[in-house]
Amino acid sequence: MEALGMIETRGLVALIEASDAMVKAARVKLVGVKQIGGGLCTAMVRGDVAACKAATDAGAAAAQRIGELVSVHVIPRPHGDLEEVFPISFKGDSNI
């Protein structure tokens, strides 16, 4: 199973900038975006652990330049049950 990288921002523009930076910085796939409320937005990427770490680092830096970065986290091996509850499944070709 691949790692899961997440970035949460306050504001959609910062999240879009962070998402763009993440997919450009490493071989990751953007698998979800969620607007939570109160201006909070989260983007999720999947890839190997190193790629998710590089992507979230780049995304965090980009978000901080544009708006407010709230949180960044990488789960190296998310449990399979998470995919049944949260929209984090990697669906697509294997050469991301």
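Heads up, the Cβ atoms here are built off N, Cα and C, so glycines get one too.
The noted changes are left out; the structure has the residues it started with.
What Swiss-Prot lists as domain 'BMC' is 3-87. Over the domain 'BMC' (3-87) the predicted model carries a mean pLDDT of 94.
Here the residue is the original one, but Swiss-Prot notes a mutagenesis experiment at this spot, Lys24 to Ala: No longer complements pduA in the pdu operon. Annotation note: Lys24 (mutagenesis position) sits in a helical segment as assigned by DSSP.
Lys53 to Ala appears in Swiss-Prot as a mutagenesis experiment; the accompanying note says: Still interacts with EutQ. Sequence-distant neighbours of Lys53 (mutagenesis position) (same chain, six or more apart, CB under 8 Å from its CB) are Ala3, Gly5, Val74, listed in sequence order.
Here the residue is the original one, but Swiss-Prot notes a mutagenesis experiment at this spot, Lys53 to Asp: No longer interacts with EutQ.
Per Swiss-Prot, mutagenesis Gln64 to Lys is noted as: No longer interacts with EutQ. For the recorded site, Gln64 (mutagenesis position), the DSSP three-state label reads helix. The Cβ neighbour count for Gln64 (mutagenesis position), using a 10 Å radius over every protein chain in view, is 14.
Cα of Lys24 (mutagenesis position) to Cα of Gln64 (mutagenesis position): a span of 17 Å.
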